[in-house]
Structure formats: structure tokens, C-alpha cells
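Colleague: So Swiss-Prot says this about it:
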MUTAGEN   His389 to Pro  Leads to resistance to voriconazole; when associated with N-401
MUTAGEN   Asp401 to Asn  Leads to resistance to voriconazole; when associated with P-389
BINDING   Cys430  heme binding site
MUTAGEN   Thr444 to Pro  Leads to resistance to voriconazole
Amino acid sequence: MGILAVILDSVCERCSGSSLWMLSTVALLSILVVSVVINVLRQLLFKNYKEPPLVFHWFPFIGSTISYGMDPYRFFFNCREKYGDIFTFVLLGKKTTVYLGTKGNDFILNGKLRDVCAEEVYSPLTTPVFGRHVVYDCPNAKLMEQKKGPNGVFDVCKTIAEITIYTASRSLQGKEVRSRFDSTFAELYHDLDMGFAPINFMLPWAPLPHNRKRDAAQKRMTETYMEIIKERRKAGSKKDSEDMVWNLMSCMYKDGTPVPDEEIAHMMIALLMAGQHSSSSTAAWIVLHLAASPEITEELYQEQLRILGHDMPPLTYENLQKLDLHAKVIKETLRIHAPIHSIIRAVKNPMPVEGTPYVIPTSHNVLSSPGVTARSEEHFPDPLEWKPHRWDEAIAVSSEDEEKVDYGYGLVTKGTNSPYLPFGAGRHRCIGEQFAYVQLGAITAALVRLFKFSNLPGVQTLPDTDYSSLFSKPLGNSKIQFEKREPVTKA
């Protein structure tokens with residue numbers, strides 16, 4: 001006690017002569033050091049061998065959030081090498097169990113509704129973007145009109161975002177909606193996209209700059225759709241066209257309740273987001289790869305000449321199905337650059353992992369990353385090389401006799417045993433998969449028949465990937481050169 005008293009007296013004496021700022025700093029540092037020590041001791045001394053191994057981390061709450069957020073795939077592969085296919089890491093205070101490989105995809109994406117829940121995870125992200133009571137909140141011609149010279153430089157991400165929002169709005173929502181859109185709407189959708197920042201899993205309401213832009217964009221988009229609906233209601237039942245807005249305006253829920261106008265507007269935001277977002281990222285990667293591989297661009301052009309003819313008829317759905325190499329370019333780009341790197345579910349019941357001693361508790365989330373199998377040497381030789389011709393040989397991506405399930409939008413294969421799942425699997429598999437292939441095919445074919453692409457002088461590599469949002473896309477400067485093709489003359 002004598003020694004302790006001396007120490008306390010010494011501390012009190014020093015504190016009495018220190019400023020409040022200094023004392024606050026010392027206190028915060030002390031709390032930080034103590035929390036780190038306790039966190040490390042808990043990991044080393046109190047391991048639960050019935051749960052998957054926990055990725056070592058220094059700071060509580062933060063855990064592995066930074067290393068995961070900077071490059072998810074590098075994080076996954078590094079952890080896989082150290083811990084195996086099943087491991088747990090702390091993501092913004094929440095223990096998240098990752099299960100990689102085809103077995104992991106099946107375990108999570110085909111998890112029973114009573115065991116895993118997507119709504120609980122994604123609602124804080126999607127509700128402020130789409131609006132309430134929709135999605136997870138409920139139980140190319142125009143480019144050519146923007147004339148440029150015969151050659152020049154353009155920003156791929158910005159331009160492709162405009163193209164995809166024009167094509168998606170016209171094909172999914174009709175002529176009137178498309179007529180309301182200009183290039184500023186691509187910027188609004190970018191602001192909505194930033195609402196999917198990982199921090200919004202925990203703090204969707206935080207008054208951060210990207211959240212203020214998200215809310216303003218959501219309000220502007222809702223007002224645009226509400227104006228269209230209001231004008232149509234005022235005009236009565238007379239239809240000048242058939243589109244999704246008209247369709248929903250006459251729809252009812254099972255109990256006979258008409259779909260409210262605000263919910264229709266929010267559904268339209270979600271529909272356009274689904275039709276624009278991942279397609280925009282994928283189409284941008286396609287163009288960037290074509291600029292880095294001009295020989296593939298020329299092969300695509302020659303395929304159109306050979307199959308469609310030198311008169312280059314307008315693109316139709318039937319014509320797109322004949323362009324085999326175009327389809328392979330899309331598949332290969334989706335393989336390397338899957339728009340969503342992490343698919344997360346909340347655990348609702350303890351989940352035993354077959355063949356292991358692990359039981360995943362309800363305090364965890366579970367995470368599947370189909371992009372890991374698509375980038376694995378065991379399934380695809382030279383997995384990080386962009387090689388559309390790898391698809392010339394049959395690659396087992398699905399099985400005809402695989403079990404099929406109807407989740408409410410028609411029979412689809414469960415699909416989770418495939419190493420190639422760019423559109424996910426299970427009950428939350430992307431229902432717009434076929435539309436995406438048609439949209440990407442039309443954009444790719446239209447650009448290839450009109451332009452040649454090349455990298456800027458001195459540029460040898462593609463941009464890195466931006467993982468700052470839930471949806472990955474090219475990072476930073478994505479400018480390339482274009483050159484208009486000369487009209488084809490018949491031989």
C-alpha cells in the first residue's frame with residue numbers, strides 16, 4: 001500500500017500541474033492502449049474452437065475493416081492462405097464469417113430463409129437510396145448524337161454511365177421517362193451510388209457529405225417520377241405508350257391495396273439503379289480492356305462484318321445472339337470484374353458448417369465472395385489475365401441437371417456449385433441477368449462498329465479498382481483515346 005500511495009501521490013502531483021488538454025490526451029491514449037491490450041488478450045487467450053478462426057486485429061470495432069475495404073480480394077486471398085476457406089473478421093464492430101469456394105457460395109447464397117437474412121444487412125444501405133417500402137425495405141444511340149471529331153480522348157466511366165442510364169431508362173421505363181433524363185441524371189445516380197459506402201452499414205443517418213448528396217439525389221429522382229405519375233393520373237386512363245410506370249399504376253397488392261404513387265417512384269429508382277449500376281461498371285471495364293487490347297476490338301468488328309454483313313444492319317435481339325465473341329468478352333469481363341465483391345447475410349439461427357466443427361452463431365454475419373472462385377487458379381488458368389478466348393473451350397459454369405428453384409420469378413438453377421457467379425445465386429440472385437447481357441451486348445457492339453479504342457501514350461496498365469462503395473468500379477482517371485471508323489465499302 002505504501003508503494004501504491006507514493007505512485008498515486010506522484011500521479012496526482014503531475015496531473016495538478018498539467019493542462020486540461022494534456023490530461024484529455026493522456027486519458028484518451030490510455031483508454032486506447034488498454035482497449036488494444038484487452039482486445040489482443042481476448043484473441044490469444046479466449047479462443048472459441050467451435051467458431052471459425054478470427055482474423056487477428058489490433059483495434060476493437062475497427063477490426064479488419066481498413067484492409068478489407070482497401071482491396072477485398074487481396075484480403076480474402078491472404079486470409080484464405082492463412083486460415084482456409086472459413087474465417088471470421090471484424091467489420092465495423094460486427095463479426096462477419098467468410099466462407100469461400102463453391103461450398104461457401106452454396107452454404108450462404110442458398111441458405112434457408114429462417115437461417116439467413118439479406119434485408120437486415122442491406123436495408124440501412126438501400127432504403128435511403130431507393131426510398132421506403134421497396135426492395136430491402138419491405139416483408140445507345142444518344143451517345144452518337146453528341147457529335148465529336150473523328151478522334152479524341154474521353155472519360156470512360158463518365159461517358160459509359162450516361163450511355164447505360166439512357167439505355168436502361170428507355171428500355172426499362174419507356175419513352176417519357178427517357179425524355180426527362182439528361183447527363184445530370186448520371187451524376188445523380190453517382191450520388192446515389194455513394195450511398196452504398198461501407199460505413200453506412202452502421203451509420204446510414206450520419207450527416208456526412210456523401211449522405212447529404214445521396215439524400216438530395218433521392219429526393220430529386222423521386223420528384224421526377226412523381227411528376228410523371230401525377231400528370232398521367234390527371235390525364236386519366238389514356239395511354240400514349242406502354243411502360244413499367246403505367247403497369248405499376250394499375251397494380252394492386254394481394255389484399256387489393258393499390259400500389260402507392262410514392263412506392264412506384266421508389267421502385268423506379270431501384271429498377272433503374274439495377275439496370276444502370278452494375279452495367280455501367282462492367283461496360284466501362286469492357287471499353288478499358290478493348291483499349292488495352294486493340295486486336296480483340298478488331299476481332300469483334302470483323303465478327304459483325306462476317307455475321308451481320310457489311311451494311312451493318314441495326315442491332316436486334318436476334319442479331320446479338322449470333323455474336324459469340326461479343327458474349328465471351330462480356331463473360332470474361334464479368335469474371336474478373338464482378339460488380340459486387342461481397343454478398344452478406346445476417347445469421348438468424350445457429351448454422352453448423354458441414355464437415356467442420358464450426359457453428360456460426362447468430363451474433364455473426366456471413367459473407368460470400370463468388371469473385372474469389374472466379375479469380376482462382378484451380379478454376380481458371382492465369383485467372384487475373386483478361387482472355388476472352390478462354391471461353392472458346394467449354395468451361396463448366398453450370399449443370400443442366402442441377403436442382404431448380406422458383407423464388408417467385410420463375411424457375412432458376414440454384415447455381416452455387418459453379419465457380420462463375422457474376423449475378424449471385426439463391427433467392428436473391430439478380431433477376432436482371434438476361435437484361436444485363438442484352439444491354440452490355442448492345443453497348444459493346446454499337447461502340448465497336450463505330451470506334452477504335454487505344455490507351456493514352458505511356459499508359460500500359462488498366463486503372464485499379466475502386467472499392468469505396470459496395471459496388472466496385474474503375475478507380476480514378478479512366479481516359480482513353482477513340483477514333484471513328486471509316487464507313488465500310490462493299491467489296
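Backbone N, Cα and C define each Cβ position, glycine as well.
Describe the structural surroundings of these features, if you would.
Modeller: In the three-state DSSP reading, His389 (mutagenesis position) counts as helix. Within 10 Å of the C-beta of His389 (mutagenesis position) there are 12 other C-beta atoms, taking all protein chains into account.
In the three-state DSSP classification, Cys430 (heme binding site) falls within coil.
DSSP assigns Thr444 (mutagenesis position) to a helix in the three-state reduction. Sequence-distant contacts of Thr444 (mutagenesis position), defined as residues of its own chain at least six apart whose C-beta falls under 8 angstroms from its C-beta, comprise Ala283, Ile286, Leu300, His326, Val329, Ile330.
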Colleague: So what sits near Cys430 (heme binding site) in its own chain, CB-to-CB under 8 Å and at least six residues off in sequence?
Modeller: Ala274, Ser278, Phe423, Gly424, Ala436
